[in-house]
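So that you can see what the record holds, here are the features copied from Swiss-Prot:
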- Phe62 to Ser: Reduces mett-10 binding (MUTAGEN)
- Thr67 to Ala: Reduces mett-10 binding (MUTAGEN)
- His68 to Ala: Does not affect mett-10 binding (MUTAGEN)
- Phe73 to Ser: Reduces mett-10 binding (MUTAGEN)
Amino acid sequence: MVDRKAVIKNADMSDDMQQDAIDCATQALEKYNIEKDIAAYIKKEFDKKYNPTWHCIVGRNFGSYVTHETKHFIYFYLGQVAILLFKSG
């Protein structure tokens, strides 16, 4: 297991949900190597736990500008990997 430091860059989300996002992303990074698979895992877990429709972007270099539901957005790093998770729709 690799110890990845979580650094939250921006969040509009409850503290409990933020911790869930970090925990879920940590699990995804342990299970998968491909960014698309990591994003799919996080998205599906949040759809199950917090109802659809969640969107997840995982990568090392991307820009974004998204519309999200209030209290359903987080952008954070786990080690060198950035994760954007938000609910819309």
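Any Cβ shown, glycine's included, is placed from N, Cα and C.
Keep in mind that this structure shows the original residues, not the substituted ones.
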In whole Å, note down how far the CA of Phe73 (mutagenesis position) lies from the CA of Thr67 (mutagenesis position). 9
Do any residues at least six apart in sequence from Phe62 (mutagenesis position), in the same chain, have a Cβ closer than 8 Å to its Cβ, and if so which, in order? Ala82, Leu84
Going by C-beta under 8 A and a gap of 6 or more residues, the same-chain neighbours of His68 (mutagenesis position) are Asp12, Phe86, Lys87, Ser88
Which has the fewest other Cβ atoms within 10 Å: Thr67, Phe73, the mutagenesis positions listed? Thr67
What DSSP gives for His68 (mutagenesis position), in three states, is coil
